[in-house]
Amino acid sequence: MIEIKNLKFKYNQDQTSYTLNDVSFHVKHGEWLSIVGHNGSGKSTTARLIGGLLVADSGQIIVDGQELTEETVWDIRDKIGMVFQNPDNQFVGATVEDDVAFGLENKGLPYKEMVSRVQEALSFVGMMDFKDREPARLSGGQKQRVAIAGIIAMRPSILILDEATSMLDPEGRQELIQYIEDIRQQYGMTVLSITHDLDEVAMSNRVLVLKQGKVESISSPRELFSRGSELVDLGLDIPFSALLTQKLKNQGLIDCEGYLTEKELVEQLWEYLSKM
């Protein structure tokens, strides 16, 4: 679905090093790939290059078999929906309903189909009761849900999230992550998320780590979380379940190898307690 080959980019020619330096990776159709790393590692730059908002110095970006060029950029943008950290910058409609319908109006969809898509999208993210509200009067989590509804209505094949959950409280963050997974499952969207959030990373199929503009590793979330204290050097926290698992192992209370999810850790503890 997305193939990146030997991508190089710098914001100005005075930079002594590239923001992205020979980056290559791929994202399969229907996959959720998270990109993580320290601030300045090139995560958001990668998202903007794929979305055609920036132009690479060299390398190739291929989306759905089509190489991104000046001639194809608008075709490729039609296949991609992007949600940023601050959704206020994306709102254009006077009401929630108007905002979700905006992109469909620009595409010239028949009125009945447009109404149907808007209602379906708002219902999917639980915002139908807010359709007549001004977007500015919504909470942060509600604003992000409206932004995602606008993308659902457009039916792109790729959803790019650029720190979309970073401004939300823990409950709102968890709700949004679940909505994204539901969208991926129901609509078959490919998801690319730029994030520091461990819950978001845990939901993904694979995780790409960028370090100083280069690909440091590509692995499953489980493999990444098993790296323990190395995660701090990569701009991530150590998952609570990993810290607790290590302490329990040190005390001889559980016997396991590698990272355990919270669910797996609970199962291990129940097994231990049942033997007491």
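Even glycines carry a Cβ here, placed using N, Cα and C.
No substitution from the list is modelled in this structure, which keeps its original residues.
Packing around E163 (mutagenesis position) is summarised by its Cβ count: 19 other Cβ atoms lie within 10 angstroms of its Cβ, all protein chains included. As annotated by Swiss-Prot, active site, proton acceptor applies to E163.
Annotation comment: Swiss-Prot describes G37, H38, N39, G40, S41, G42, K43, S44 as ATP binding site, evidence class sequence analysis. The secondary structure of S44 (ATP binding site), as reduced to three states from DSSP, is helical. Taking all protein chains in view, 19 other C-beta atoms sit within 10 angstroms of the C-beta of S44 (ATP binding site).
Across all of the domain 'ABC transporter' (2-237), the predicted model scores a mean pLDDT of 91. Taken from Swiss-Prot, the feature domain 'ABC transporter' applies to 2-237.
Experimental mutagenesis at this site is recorded by Swiss-Prot as Q90 to A, annotated: No effect on ATPase, 10-fold decrease in riboflavin uptake; when associated with A-97 in EcfA2. DSSP classifies Q90 (mutagenesis position) as helix under the three-state reduction. Sequence-distant neighbours of Q90 (mutagenesis position) (same chain, 6+ residues apart, CB-CB distance under 8 A): V83, F84, A147, G150.
Looking at Swiss-Prot, you'll find the mutagenesis E163 to Q noted as follows: 10-fold decrease in ATPase and riboflavin uptake; when associated with Q-171 in EcfA2.
Secondary structure at G37 (ATP binding site), as computed by DSSP, is coil.
Neighbours of H38 (ATP binding site), defined as other CB atoms within 10 A of its CB across all chains, total 16.
The number of other CB atoms found within 10 A of the CB of S41 (ATP binding site), across every protein chain shown, is 22. For the recorded ATP site, residues G37, H38, N39, G40, S41, G42, K43, S44 set the reference point as the centre of their Cβ atoms, and the other residues of that chain within 8 Å of it by Cβ are T45, L210, G235.
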